[in-house]
Structure formats: structure tokens, C-alpha cells
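**Q** Marked as domain 'LRRNT' by Swiss-Prot: 32-61. Residues or ranges marked as domain 'LRRCT' by Swiss-Prot: 148-196. The annotation domain 'Ig-like C2-type 1' is assigned in Swiss-Prot to 197-282. One entry in Swiss-Prot concerns the mutagenesis experiment Y515 to F. Its note says: Loss of interaction with SHC1. Per Swiss-Prot, domain 'Protein kinase' is recorded for 537-806. The annotation that Swiss-Prot gives for the mutagenesis experiment Y816 to F reads: Loss of interaction with PLCG1.
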Amino acid sequence: MSPWLKWHGPAMARLWGLCLLVLGFWRASLACPTSCKCSSARIWCTEPSPGIVAFPRLEPNSVDPENITEILIANQKRLEIINEDDVEAYVGLRNLTIVDSGLKFVAYKAFLKNSNLRHINFTRNKLTSLSRRHFRHLDLSDLILTGNPFTCSCDIMWLKTLQETKSSPDTQDLYCLNESSKNMPLANLQIPNCGLPSARLAAPNLTVEEGKSVTLSCSVGGDPLPTLYWDVGNLVSKHMNETSHTQGSLRITNISSDDSGKQISCVAENLVGEDQDSVNLTVHFAPTITFLESPTSDHHWCIPFTVRGNPKPALQWFYNGAILNESKYICTKIHVTNHTEYHGCLQLDNPTHMNNGDYTLMAKNEYGKDERQISAHFMGRPGVDYETNPNYPEVLYEDWTTPTDIGDTTNKSNEIPSTDVADQSNREHLSVYAVVVIASVVGFCLLVMLLLLKLARHSKFGMKGPASVISNDDDSASPLHHISNGSNTPSSSEGGPDAVIIGMTKIPVIENPQYFGITNSQLKPDTFVQHIKRHNIVLKRELGEGAFGKVFLAECYNLCPEQDKILVAVKTLKDASDNARKDFHREAELLTNLQHEHIVKFYGVCVEGDPLIMVFEYMKHGDLNKFLRAHGPDAVLMAEGNPPTELTQSQMLHIAQQIAAGMVYLASQHFVHRDLATRNCLVGENLLVKIGDFGMSRDVYSTDYYRVGGHTMLPIRWMPPESIMYRKFTTESDVWSLGVVLWEIFTYGKQPWYQLSNNEVIECITQGRVLQRPRTCPQEVYELMLGCWQREPHTRKNIKSIHTLLQNLAKASPVYLDILG
């Protein structure tokens, strides 16, 4: 064997790999302090021998200390001190536990840089005193101090005060050693001249004009004598303070309008605790228009603006230099108010070319005014020849409300020669005869068509030719439309509340090999696909269109024994290829086996001729995303009449637990949805919610998807890191999506990460960022969301436990179902 093969063959490659692995473990162990063990996020030192004498520090170029979230120290009798710089490197630290050790002293600034600390446990140490200054800047959930030999003094009186005023430390039996070296319950501690301080400001309210100066005075008192300091937050204006033992003053000069609404506090602090008195600063200033842009189209046309001013400015619009009189079709809407800043828009309902022009906004209050102008173009003037033909009659485009040229038009008609008038008269006679003949023919044709329609009321489905509207029964949700080949049908995004009906397809569901490997003999008798006669299906109107084909609202006869006909949603197959037909039949078998009260019901198929048809139950109120938006705080912007009632928290919990129930069922059947979102859930009567996906959502909600390559559309805003990076879809990835669905529900249908582009969303999710808690979301539900969004799939909450928790929360709040009317 050659020397090269001897040292570079496959066996040696495995040996080198093993050596590198051992070297990696050895290097990691060297980086961790003696008597401690380390991981990427945790340090624990529990071996008493040889033990540690100082707070553990990581070696340079080892694990990043910023990633450490928990430090556990136990049985370290020689650890006595935490110095100022011992903990500062662990800025991500959340849990610090030092128990059964020799800790005697903690430096005042030991935790100054550990703002993420939430849990501290110093049980059974040697602490005789502990100052509140260690913890005053922290938002602690737990501070456990039992088993320490505290000395009865004013230094620990703050612990007694803390127990009396708050629930933390919870149910702790704290003791201190009195002058006789006997244990005394901290609750009974009485120390003379040891009480809380007081602080008082001279003025409870402060109003000043921009650019002026003001001086605040504060007096403090208490025993022990407190320290006085000013908490000015992020005050922009220049300021300076002077303090003595019991008096202090704060002078603010050249006050900025940016400081209006900010709070200024005078704080008195001593060993026992602190007291503060606050004043709100109100700054009056002239208005400025900081933002005015060209109109954008959403539910209405909107010219967006932002105005600053205090007192609130009066707004006036001008159109082409003249005062714009607002009405219900053109009006100012203020959407967001932030003390002195107003975000809104000039809303225009269906503007035309008549509304094109210059729009000027003027904002005015007692301190001044500001104005800005924008040019708006909503649509071109009618008539395709206008732009290309300079001789096109200008009179066609005169403003209908300006009759100044009527006389000119009459004068021009008088200039026509008499011979032209005679020719025109002859042409008019011929036109009259032609109109009479055409009207007679049309009337006869209409009569024949009415007779044919009456005879064909229950005739064949008619999908090969134009699909007609058969009936107006049971369909008060929106007007019916005639649907024909080549005509423009109403899109699903423009329809009524039932505009989008979506059901499970092969696209978002990973094929279950256990299911597709079975034979017909293995299927249960009640799960065979039901075949529906084509003449029993009568179309009413088109609901939408996806990549697969169209979805129609229809009436289906003889489907249920107890009803002559029921409303259904039918999905047609556009692609008639052999592969598409095979997929169609496989999907039908799959859907037949998915039977649950919170999964959209699949009735069967129609395979008599083309196109192939799937029949699903009809959910009256359409997709959940539109339903949430229509019953949220912004519904007034979309409603044409009285806005619907806003969803309550209990109703949102009721919706959430139904979706979770459906996902528990899918997981039990070993199916992965891959596209769980509110747009793919449907709402029926009495707030009944079911999971589905007809695939139309990729067209209606195109901004929710991220195109990869030529055809693949991924819902990245609902996907976990492993699905984005490795296309790995599991039940755990569905759990992540369920967490996002909960976020959608409690934001009334907002798009996740709506303020970010798709690329920014991918970066955020892969870097570990999560969505913030919605304003209306209970803390328990947000913690549930966080449990769904754990980076490691195996650490995410179990789908059954999610459903159980949501079910319990929903039961605790009764649901009133009259919201749907």
C-alpha cells in the first residue's frame, strides 16, 4: 500500500473526523471554568469539589457570553463575592441561581448591564445585608432570598416593604437576626427612623410655548434622608438641575415641540424605597405638515398626510385653489393620533378624471399655520382618441358642473349649412326605421330565451358552454352575476362576505405515504368517494378562481335525505391532463378520509364529462381573514353602512380553539397542512370555524406568498426557520403556523410582519426574532404563541396541549354568537 493511501484512505478519514470531534469537545471543556459545565446557552456549577472561588467566566474565543441565558451555581461554599464586572458580559442572562453556597456580598452595580434578568434565587447563602439598589432597574418576576442570615437593620427594611406592597417575593418566610442573635420574622421588623421617603412637585401640570423656558421645583423628605434626582426620560430640550438635601430645581430652556406629552419626575430614594412625583409637559406650537404624498388606492382612494401641532390644528383642503367642500364622498379621516401628531388621509370614494388636479392642505391653530400641495391623478379622461387626436372636440370633456360654455355650443350649431341639415334629417328618418326593426327582433329573441330558461331550470350542469344564474333563492349575501366564457366575472376579492371559499388541496398537504399506499380493500366502506350526478348541480355564480380552475356557488339536489337541495361550493379542474386527473382522484380519496367537525366537509365528485368537479360544503361568511378584518377596529374604514360589531376576546378564543381542534385531528391522521393561515379557514353560522384550502388564496392573497423560482409560492410569514431554509415540513412546522394564526386572530387579521418586505421577513425569522404581543392579546395566549415559535422544532408546544389550553381559556369566557347577525 502506498504511503498516500495509508494516511489518506477512507479509514483514515473516519479516524481524522473522530479526532476532530474529540478535539472540539476538549476545547469546549477547556473554555468552561473548572467544576462547571457549559452549553451554548447555559452554565451550571454544582460539583462541590474542587469547586469555584469566583463567579464563573468564559474563556475568550469560546461560547459567546451574550448567548448565555441561565447560570446555576450550587454547593460552592468558597464563592463569597459577586463583583461589579463579574456578570456584565452575560447581557442576555434571564435566570441566575446561587443556592447552598457561601455568597456574602453583592456589589451595587453587579447587575447594571443585565436588564434581561427576570429570576434571581439566592436561597441558603451567607447574606447579612442586601440593598435595593442592586435591583431597582430590573423588571424581576422572582427574587428568592430564604435561608440567609440577614441582620435586622434599616438596610433590609425594603424587603419588608416589598412584601407588603407586592406579591413578590411570593410566600417567602424571611427572617433576620436581632440584637440577641435570635431569628425574627421580617414581617415583624420595626426600626425607628426608617421609613419611605416623599417627593412633591410645585406644579401638577406644565404648559409652555415652544422656544420658551421653565423651571420646576421639588421638595423631598424622609428618614433616612433621601437622595433627590430627576427622571427626565428622553427629554430633547436642554436642561440642567440643582439639588440640595431636601430641595431641587430643574430648568428647561428653549423647549422643543418634540417634548410635548413627556413626563418629568422628581424622585426621592433612600434605603427603604423610593417615592416620586411627576408632571406632564405640554408644549404649544404652530402646526407643520410633515408628510403629504400622492393618492394611493385601497378600499378608497386616499391622499395620506401627517400633521403636527398643539393645540390640535384645524384642517382645510383646497382643490385647484378653491375651498374643497367635504361630503360623504370626499372627507378627511384621522386614523392615528399621537398627542401632537395626526396621521390621516383625504378619502375619496370612486373618484374620476373630474377629481384630477392640485390638492392643498392647510393646517392652522392660534400659533400659526402651514400648507402643502400635491398633484393628484386618479384616471385618464374617457375617449381613447383624445390623447392622439388634437382635433377631438374639447366640449366632451368640460366639467359637468360648469355650464359656462352652453351658449357657445348653441352658437356653433347655428353655423351648420342648410344642405347638411337636410342630409341629417334624412339620416334621422332611416335611423328611426332601423331602431324599430332591431327592437322587434330583440323582443322576439328575449321571449324565446325566457321560455327556454323556464324549461331548462333543472337541466344539465352546462359547464361546457356559458354558465347561467339559475335562481336567486337562499342567496341574499350579494347580487348574482351571469357568468360566461370570456366575460369579466367579479373577482373573489371584490365579492361579498362569501367571496372566497377555500378547501384542502394536494398543493398545501404533504402526501401521506401510509394513505396513498393503501388499496381500495383497505379503505373503510363509509370513506369511498361519493359520485354526484351532474344534473343535480345547478350553478348560481362564480366565487373565485385559482391555479386549478374556478370555484362556484351552486345548489346541489338529492345530496342530503332531509333536504331537497343545499348550497355547496364546487371546485372545477381546469387542467384535463392524465396527471391532473390522477391527482384529482387521489385528492378526492384523501379528502373523503378527512372527516372532522372543524375540517371543511367534502361531499364528493362529479366525473360525468368535463370539467371534473369537487363538491364542498358552503361556508356563509367566507374566509376567516376577511371576517376578522370586517369585525375589527378598522372595519369602519371598509364598511359601507353601519360597521359590524367588533369581536370580543372570548369570541377570538372561541375561534382559536376550533382551529386548534382541527389541527389536532390532522396531526392524528399524520397529515401536514403546510399553509395554515386565517385566509385558509372558513367561517359559517354561529361563529363555526373550519380549516380548508381550495388553493384560491394564492391568487386572492398574493402578497402573503413569496415566489421562489418560476412557480413555487411559499407563505414565508407563516413558516418556521427549518421550513424556510430546508423546506422541511412537519407537524411541528404546523404548530409554528398555528402560533402565527393566533397572532392574526388577536390583531383582527393583520398580515404578519406587515411592515417588512419578504426578504426582511426571512432574515428576521432565521435570526430568531418573533412577532410582538398584540394589544388585545392576553399574556397567557402570547406565552402560548412563544411556545409555538421555539426555534428547535422538538421544543415547541404539543398541538394537543395547545388545544387544551385554548379550550380552557375559551370556557372561562362565555361566547356570545350574535355577532354575525
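Note that Cβ sites are derived from N, Cα and C of the backbone, with glycine treated the same way.
These numbers come from a predicted model, not from an experiment.
Quick one: where do these features end up spatially?
**A** Summarised as a single figure, the pLDDT of the domain 'LRRNT' (32-61) averages 87.
Across the range of the domain 'Ig-like C2-type 1' (197-282), the DSSP-based residue counts are 3 helix, 51 strand, 32 coil.
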**Q** Mind checking which residues of the chain, 6+ beyond the ends of the domain 'LRRNT' (32-61), have their Cβ under 8 Å from one of its Cβ atoms?
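**A** Residues 67-79, 81-83, 86-87, 89.
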**Q** What is the number of residues in the domain 'LRRNT' (32-61) that are helix, strand and coil, as DSSP sees it?
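**A** The counts are 0 helix, 6 strand, 24 coil.
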**Q** Taking helix as H, G and I and strand as E and B in DSSP, count the residues of the domain 'LRRCT' (148-196) in helix, strand and coil.
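**A** Result for the domain 'LRRCT' (148-196), in helix, strand, coil order: 15 helix, 8 strand, 26 coil.
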